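Peer 1: Before I ask anything, let me first share the structure, which is written out below as structure tokens.
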Amino acid sequence: MDVSNTMLLVAVVAAYWLWFQRISRWLKGPRVWPVLGSLPGLIEQRDRMHDWITENLRACGGTYQTCICAVPFLAKKQGLVTVTCDPKNIEHMLKTRFDNYPKGPTWQAVFHDFLGQGIFNSDGDTWLFQRKTAALEFTTRTLRQAMGRWVNRGIKLRFCPILETAQNNYEPVDLQDLILRLTFDNICGLAFGKDTRTCAPGLPENGFASAFDRATEASLQRFILPEFLWRLKKWLGLGLEVSLSRSLGEIDGYLDAVINTRKQELLSQRESGVQRHDDLLSRFMKKKDQSYSETFLRHVALNFILAGRDTSSVALSWFFWLITTHPTVEDKIVREICSVLIETRGTDVSSWTAEPLEFDEVDRLVYLKAALSETLRLYPSVPEDSKHVVNDDILPDGTFVPAGSSVTYSIYAAGRMKSTWGEDCLEFKPERWISPDDGKFVNHDQYRFVAFNAGPRICLGKDLAYLQMKTIAAAVLLRHRLTVAPGHKVEQKMSLTLFMKNGLLVNVHKRDLEVMMKSLVPKERNDVVVLNGKCNGGIGEGVAVNAAVAVAV
């Protein structure tokens, strides 16, 4: 190498080093390395990524900026990532400047093959049209009733018998896998009216369910790889891209058959005047003012399955784990359930487990809803979400975000900040969701509690999710006491969804309801039973009551 080239190389390295020193001082948060940016730290902390992000946010006051590619001209644009958990910043992104923070091209490219332009993967007018159409359906009581039927049938005929078998045989069961199967069956029933039967004795494999899981896994892997690399693998037919292609073929074939059959059924129903189908797919197909393509209908079903399956199953897994480590909370929940059932079904405990809880019974379980909400605060099903910045903007805390960069809001960290939730923010404390004045459930600000998203994109199925979670939780806790299997280690799986890495292996024990009933009904006076620690309230509004309350029997 001649002298001129050597001097040029030294000058380039020196210029880069000066630039790097300047940008390192400008960025705050995790350490930034030359060229690689913050990627080394991200890789090093991959097994505890969400806690690591939370620690950095605490140290930086709720917002920090870093770069994943420390290269001039990229570090402050495409390579720049702003990370925040500040409620004001989250409200700014998800509501105030909603149009400036879409999902963006990266997200859409990753999920396009799987979800197309469905509601979960679209922006702008495409998203708005589907949102308005779906919102009309989610406000109907008939959809809630349909969800209730699928949930209760699955609990009674499959879920509870499997748990009872595990109890009788003294065998541990992976509760996360079992709940995931149950919620998958439920959401498929609600989405397109088909029983996938994945939660059945023997836990059979279902071709559609397996293809759906493989397609989800392959799509999520694309987030880890640079776009040019996964596109190259797709073009060459390598790795999980092969699995994705095959799985999508199976999914499309299954749903096309469902759609074609449903079209014929709906045609016959119109001719006979009998309406039998109330699933989401049928509701879209029955709209007289629209004619949807099979591709659109297929994506409608897939988007709602993806959005609706994991939220409930992941939340319930963490809920049951927390319950095993907080016996006082468990006792309060069981007492609340039993108190409601004494009112609605009497003191014969055999009637309590004969059928799953009905709407009016589930609606009155205030403390249970508080415990589930507290679970979602600490362990949100989707721990991090990201938005693309369309135009230069300044967040409410003064952080400048340039066009072309991305902003990640940490839902996990938002639930663990002392500035938002107090000094006891890391404690599992359902009481923070109950008003000390009247015992009613407290709905915290949606930009502090972001487990169901917020703003125009807030989860349409939030109420259905609570209905499903409360019904399943009540069914389990009413019949069983759970303990984590000896030696089983509960860890977070680093994914877009906060699954447990090793599942949740539990031992199932029988709950003695007679003892609980006697503690709630200690004595009788004439025809009045005195209840201790009951939940009282009208249908649709729960009131947690600690004092003894007399009710006629």
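Any Cβ shown, glycine's included, is placed from N, Cα and C.
Just the original residues are modelled here, none of the noted substitutions.
Grabbed the feature section from Swiss-Prot, which reads as follows:
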type	residues	note
MUTAGEN	Arg309 to Cys	In cyp86a2-1; reduction of fatty acids in the cuticle membrane
BINDING	Cys459	heme binding site
Peer 1: Here are the recorded positions: Arg309, Cys459. Which has the lowest count of other Cβ atoms within 10 Å?
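Peer 2: Per-residue Cβ counts within 10 Å for the recorded positions Arg309, Cys459 bottom out at Cys459.
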Peer 1: Please state whether DSSP places Arg309 (mutagenesis position) in a helix, a strand or coil.
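Peer 2: DSSP assigns Arg309 (mutagenesis position) to helix.
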Peer 1: Between the Cα atoms of Arg309 (mutagenesis position) and Cys459 (heme binding site), find the distance and write it as a whole number of Å.
Peer 2: 13
